[in-house]
Amino acid sequence: MVVALGLDFGTSGARAIACDFDSDRSVSVSVTFPKTSQNWPQVWREALWQLLTQIPADWRSRIERIAIDGTSGTVLLCDREGQPQTEPLLYNQACPIDLADLADWVPADHAALSSTSSLAKLWFWQQQFGALPPDWQILAQADWLSLQLHGCSQQSDYHNALKLGYSPDRERFSKNLLDSELGALLPVVHEPGVAIGPILPAIAQEFGLSPDCQICAGTTDSIAAFLASGAHQPGEAVTSLGSTIVLKLLSQVAVSDRLTGVYSHKLGGYWLTGGASNCGGATLRQFFPDTELESLSCQIDPTKKSGLDYYPLPSRGERFPIADPDRLPQLEPRPENPVQFLQGLLEGLTQVETLGYQRLQDLGATPLKRIWTAGGGAKNAVWQQLRQQAIGVPIAIAPNTEAAFGTARLAAFGLAAFHSAGLKRT
């Protein structure tokens with residue numbers, strides 16, 4: 001029986017799920033990060049060792065493949081042995097650079113043309129240091145953690161490498177970037193799930209793991225959550241109804257739109273495209289605690305319209321499906337009846353999701369066929385009915401949404417379920 005281990009490193013903690021896919025059995029453990037740290041690599045490494053220690057010994061000894069997912073855009077510089085030479089720059093840290101400086105290295109619509117991208121952070125470090133030693137390397141969070149297990153320098157996957165300037169359709173970095181002073185620091189890029197190498201003997205012995213256990217190329221946390229859902233057909237999508245609304249659609253065609261933050265990740269023979277609105281559960285919680293949301297939702301008749309026309313932003317600014325940094329919340333008029341008010345908010349959020357999928361299809365993505373729902377809002381049956389009425393495709397709660405489970409699935413099976421005849425790009 002093959003056991004695969006998926007490790008998910010998020011912003012507030014880490015989780016590990018070991019899965020025996022032959023018997024549908026699994027074991028899960030987790031750790032929480034401190035809110036702040038002066039040494040994030042040490043926090044991550046200690047969390048990695050804690051997770052391995054917490055997995056029962058009889059499970060550990062049967063693990064044959066391991067993969068790690070991490071936060072997209074969180075990167076650090078280290079030497080070839082993996083010793084950090086800088087503090088990491090986190091996913092949401094913008095770098096004060098001129099994006100025009102990156103224009104010769106990536107296409108005009110590339111996801112790396114952002115002040116928070118990994119490439120922007122590498123260029124920022126180059127400006128800060130004056131010159132970077134050619135025997136250093138830039139690694140994403142997941143890459144660096146994998147290095148602790150396999151010991152192979154400069155290894156990444158094409159999901160984490162996208163924001164570093166990697167072009168998945170061409171399967172390479174541009175010649176201009178490779179020939180630049182940054183080229184020596186770039187990683188070798190693998191398909192997610194491909195084995196990079198065996199676990200280091202000392203690590204295997206310390207934690208009671210098989211010396212034949214393979215460490216595989218990883219992915220990002222958001223893609224791992226998509227993999228956990230089981231969606232694998234073009235036209236299938238996952239909507240995450242959390243503090244914000246995040247859409248991910250499996251498409252036969254890659255689409256992009258820098259204005260609204262839409263870009264596409266290669267996923268085997270398909271593309272995973274999507275966008276994220278600022279609207280979501282954060283707006284609902286401004287007005288209702290969770291218990292009240294549940295009780296009021298039960299009183300809504302979804303077959304009758306509220307008559308309200310809201311755009312429920314939590315504060316100024318929207319990014320997708322409408323790019324408008326000055327857009328204000330539209331939450332008036334507010335009726336005295338809280339049931340009607342909540343219905344108006346849910347209808348507004350539903351409209352945002354509807355417009356989002358329409359925007360992806362306007363850009364040329366594969367038509368939407370089915371939605372799997374993740375996040376706290378997935379449990380709201382009335383909201384689901386409103387969404388199904390508006391969007392017009394089957395909607396169901398995703399059977400699994402744990403990123404660590406998706407990464408365990410990636411370690412076990414790679415991207416075999418996503419390979420098709422060919423890739424297209426608009």
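Placement of Cβ uses the backbone N, Cα and C atoms for every residue, glycine included.
Original residues only: the substitutions mentioned are not part of this model.
For the published mutagenesis Asp8 to Ala, Swiss-Prot gives the following note: Reduced ATP hydrolysis in the presence of D-ribulose. Using a 10 Å radius centred on the Cβ of Asp8 (mutagenesis position) and all shown protein chains, the other Cβ atoms total 30.
The Cβ of Ala14 (substrate binding site) has 25 neighbouring Cβ atoms from other residues within 10 Å, across all protein chains displayed. Annotated substrate binding site per Swiss-Prot: Asp8, Ser12, Gly13, Ala14, Arg15, Ser72, Asp221, in sequence order, evidence recorded as experimental evidence.
What Swiss-Prot notes for the published mutagenesis of Thr11 to Ala is this: Reduced ATP hydrolysis in the presence of D-ribulose. Under DSSP, Thr11 (mutagenesis position) is assigned to coil, being neither helix nor strand in the three-state scheme.
Under DSSP, Asp221 (mutagenesis position) is assigned to a helix (H, G or I) in the three-state scheme. Looking at Swiss-Prot, the entry for mutagenesis of Asp221 to Ala says: Reduced ATP hydrolysis in the presence of D-ribulose.
Per Swiss-Prot, the feature ATP binding site maps to Ser243, Gly281, Gly376, Gly377, Ala378, Lys379, Asn380; the stated evidence is experimental evidence. The DSSP secondary structure for Gly377 (ATP binding site) is helix. Long-range C-beta contacts of Gly377 (ATP binding site), restricted to its own chain and to partners at least six residues apart, with a cutoff below 8 Å, comprise Leu241, Gly242, Gly280, Gly281, Leu349, Trp383.
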Q. If you run the three-state DSSP split on Ser72 (substrate binding site), which class comes out?
A. coil
Q. Far apart in sequence but close in space: which same-chain residues, 6 or more away, have a Cβ under 8 Å from Asp221 (mutagenesis position)?
A. Asp8, Phe9, Gly10, Asp69, Gly70, Thr71, Ser72, Ala403
Q.
If you count other CB atoms within 10 A of each CB, which of Ser12, Asn380 wins among these binding-site residues?
A. Asn380
Q) In whole Å, how far is Ala14 (substrate binding site) from Gly376 (ATP binding site) when you measure between their Cα atoms? A) 19
Q.
Tell me which of the binding-site residues Ser243, Ala378, Asn380 ends up closest to Ala14 (substrate binding site) in space, Cα to Cα.
A. Ser243
Q: Take the C-alpha atoms of Ala378 (ATP binding site) and Arg15 (substrate binding site) and report the distance between them in angstrom, rounded.
A: 21
